[in-house]
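Please read the structure below before turning to the comments.
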Amino acid sequence: MTEMSFLNSEVLAGDLMSPFDQSGLGAEESLGLLDDYLEVAKHLKPHGFSSDKAGSSEWPAMDDGLASASDTGKEDAFSGTDWMLEKMDLKEFDFDALFRMDDLETMPDELLTTLDDTCDLFAPLVQETNKEPPQTVNPIGHLPESLIKVDQVAPFTFLQPFPCSPGVLSSTPEHSFSLELGSEVDISEGDRKPDSAAYITLIPPCVKEEDTPSDNDSGICMSPESYLGSPQHSPSTSRAPPDNLPSPGGSRGSPRPKPYDPPGVSLTAKVKTEKLDKKLKKMEQNKTAATRYRQKKRAEQEALTGECKELEKKNEALKEKADSLAKEIQYLKDLIEEVRKARGKKRVP
């Protein structure tokens, strides 16, 4: 029971020391697998760890946690003791080859080293993501909190020291490497800086459907076969150039160029142009008709004025003749009167 309580307290200490969020799917799977191993260790106490190995661990600061965990483990293990009275022939089973007890003995040291190395590896990344990014580095704006949480949860899959958990492959701008189960990770300072820049300038996949890179383009694949078959891509080549990225303010204001206008717009434009043409033609016809009418009226007026002048001239000539005739008539009347007077004087002597 000391070995079982040691494993339980060790995992609890690893959970407390890890700076990552344990609410992801990888954390739940690892805890479920750890529970399976603990159940196996309960029923295999004679074949478990020795007390010497359990006492020689490198956990001097966790005495209180080990004592409390051992008390709870005893209560859980000896709550029902009926299984201890059963007799079974265990010679048929080779538990060393079946459950890999050697791996279980070496698991605490490897888990401790991987936890320390990964904590040191991702500590500067968490500090840089918590800081405010400079305005010149991130052209898209502040990343949503959900992406940061996913990045913090994803590295926990590297810490699964179980034979049945899949390995995770990752790539950096300089080189690509695979993390084996329980292996140590050593990355220099030069390799950490490009990784932090990649976390800051990560393009969200919801910006545009055409710009979403595939798993091979991003340099991350889930299986070794797909990783070996795909060509190596760096984050600088997999991303689209900044000229092709739509600006956050101009993407909504400027619509896409369309190959053709909508039918309603073309019909209305044609109708408007036809109406304008008809109006212009009518205006020109009215102008020409008005000018012709004015010309006719002017010609008629000129003809009438000419005739009137001629008639006036004739009238004046006729008046002169009438005056002359009236004068002659008056002169003749006067002569006739004088002749009558002369004849009357001659008759009266």
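For all residues, glycine too, the Cβ spot is worked out from N, Cα and C.
Just the original residues are modelled here, none of the noted substitutions.
Feature annotations, courtesy of Swiss-Prot:
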| type | residues | note |
| --- | --- | --- |
| MUTAGEN | THR212 to Ala | Promotes stabilization due to impaired ubiquitination; when associated with A-223; A-230; A-234 and A-247 |
| MUTAGEN | SER218 to Ala | Promotes stabilization due to impaired ubiquitination |
| MUTAGEN | SER223 to Ala | Promotes stabilization due to impaired ubiquitination; when associated with A-212; A-230; A-234 and A-247 |
| MUTAGEN | SER230 to Ala | Promotes stabilization due to impaired ubiquitination; when associated with A-212; A-223; A-234 and A-247 |
| MUTAGEN | SER234 to Ala | Promotes stabilization due to impaired ubiquitination; when associated with A-212; A-223; A-230 and A-247 |
| MUTAGEN | SER247 to Ala | Promotes stabilization due to impaired ubiquitination; when associated with A-212; A-223; A-230 and A-234. Does not affect phosphorylation by RPS6KA3/RSK2 |
| MUTAGEN | SER251 to Ala, Arg or Asp | Abolished phosphorylation by RPS6KA3/RSK2 |
| MUTAGEN | SER254 to Ala | Does not affect phosphorylation by RPS6KA3/RSK2 |
| DOMAIN | 276-339 | domain 'bZIP' |
Mean predicted confidence [pLDDT] for the domain 'bZIP' (276-339): 94
DSSP-derived helix, strand and coil totals, residue by residue, for the domain 'bZIP' (276-339): 64 helix, 0 strand, 0 coil
